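Visitor: Starting off with a structure, shown below.
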Amino acid sequence: MSLSRSEEMHRLTENVYKTIMEQFNPSLRNFIAMGKNYEKALAGVTFAAKGYFDALVKMGELASESQGSKELGDVLFQMAEVHRQIQNQLEEMLKAFHNELLTQLEQKVELDSRYLSAALKKYQTEQRSKGDALDKCQAELKKLRKKSQGSKNPQKYSDKELQYIDAISNKQGELENYVSDGYKTALTEERRRFCFLVEKQCAVAKNSAAYHSKGKELLAQKLPLWQQACADPNKIPDRAAQLMQQMANSNGSILPSALSASKSNLVISDPIPGAKPLPVPPELAPFVGRMSAQENVPVMNGVAGADSEDYNPWADRKAAQPKSLSPPQSQSKLSDSYSNTLPVRKSVTPKNSYATTENKTLPRSSSMAAGLERNGRMRVKAIFSHAAGDNSTLLSFKEGDLITLLVPEARDGWHYGESEKTKMRGWFPFSYTRVLDSDGSDRLHMSLQQGKSSSTGNLLDKDDLALPPPDYGTSSRAFPSQTAGTFKQRPYSVAVPAFSQGLDDYGARSVSRNPFANVHLKPTVTNDRSAPLLS
């Protein structure tokens, strides 16, 4: 190898070391900084995922409390658990990314800057030393030859000249070998650093592959079952169906009629969730359980009995209407008129019905028949104002407004009708209105059936009648004195007098269609929900 070739290789060696120190290490530091940002972002995703799946578990708890969606709650729990395992795998990948890549690279780059500086300095010092030794031998040989040329006996310097030539040849070989080895060492150092980076990145990729493989395995195993669970939203679980069947077959209970309001299968949703029925009053307790499914008929206000799932109360009242009244409107037309305004459907809990003794003793109330117009619908008069607010399914009206009912019976104290003044339709509290007689006068709305009342307590008393304070409402009004005395607040529901009193009145006035038409209420004063004080 010539001297010029050795010098060129020496420059290449120095360039390799300088490239590592001036380009590779700064780029590696930038890579580590970007990796830390990536790690921070993944940590944020992990934290957000925990909150997300905690919320999913909460939704599963809500579903598990429902009789109709219990298995969907189990599915949500499984989803949360599967994704929790996937998230744990992601956290393991994040730990490996931090420990096996970022930490080790950061340690290497700090040590490497000092190591490379020392290695380059050592190489340059050794190369300079060998080069200086070679230059010294060459200078000595040059002096010797100059002496030999001026001497009278040149043969005297020939042996020594040969020794210098051999020494120069050896030192030049050593320098060339050292430069060659130095270049090889520099390339090896550079390659080792890139190999270390690739090796650590492979470890991260391996953990990432394990993460995705684990997620795929868990999801592929569970996903078909989850999709099957939600394939039919209209299917009622067997457990809920058996429960309804047991309640239907048990003594003193009725078949749930929430799925059908008429022969046209008109579905009417519950407008207000959480409304609870009144307990069975003591006067009616002896009659509960003696139900005859063949003779169950509506008692009052169009409320159907136990076997009335396909019963049409409007059609059944044809005999009670005057001959001048036209046939009632078909349920299919009613469905078209207000089906789009009904609230979201909720399942209705089956409620107890009363025995047929009441049905045989007490005929159906004529209050609803009296309130029917010529179009076959019942009319009521508002005794309090009602504001719907932002709820588009509710009906707003003022005191004194007339409302035409569009459905045959109330739902948990709420009725659906159309205001004759504003022509708007919606749900409204039935206790805010009175049924109109055929002559246009209004009468107090009363209901004997416990299952259709919206009151929150047992307001029936053997001897007294009291109206509770309103459950909601800010303004106070005086209740009409001709019916229930003077009150300062709105009633939420209206109770009826003693059942035994109704039997006596009916026995004395068998010609009347309504045994409670002439019942006079005793004025009372009460400040809370306890028993009223007679004035």
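Glycine is treated like the rest: Cβ placed from N, Cα and C.
No noted substitution is present; original residues retained.
Summarising the annotation, Swiss-Prot assigns domain 'IMD' to 1-250. Quoted from Swiss-Prot, the note attached to the mutagenesis of Tyr17 to Phe states: Loss of phosphorylation; when associated with F-115 and F-178. In Swiss-Prot, the entry for mutagenesis Tyr115 to Phe states: Loss of phosphorylation; when associated with F-17 and F-178. The structure shown retains the original residue. The note that Swiss-Prot attaches to the published mutagenesis Tyr178 to Phe is: Loss of phosphorylation; when associated with F-17 and F-115. The domain 'SH3' annotation in Swiss-Prot covers 375-438, and the record cites sequence analysis as its basis.
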Visitor: So how many other Cβ atoms are close to Tyr115 (mutagenesis position), meaning within 10 Å of its Cβ?
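Guide: Excluding its own Cβ, Tyr115 (mutagenesis position) sees 14 Cβ atoms within 10 Å.
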Visitor: Distance check, please: Cα of Tyr178 (mutagenesis position) against Cα of Tyr115 (mutagenesis position), rounded to an integer number of angstrom.
Guide: 19
Visitor: Return only the integer: C-alpha distance in Å from Tyr17 (mutagenesis position) to Tyr115 (mutagenesis position).
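Guide: Each residue's Cα considered, Tyr17 (mutagenesis position) and Tyr115 (mutagenesis position) end up 11 Å apart.
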Visitor: On average, what pLDDT score does this prediction assign to the domain 'SH3' (375-438)?
Guide: 88
Visitor: Measure from the Cβ of Tyr178 (mutagenesis position) and count the other Cβ atoms within 10 Å, all protein chains considered.
Guide: 19
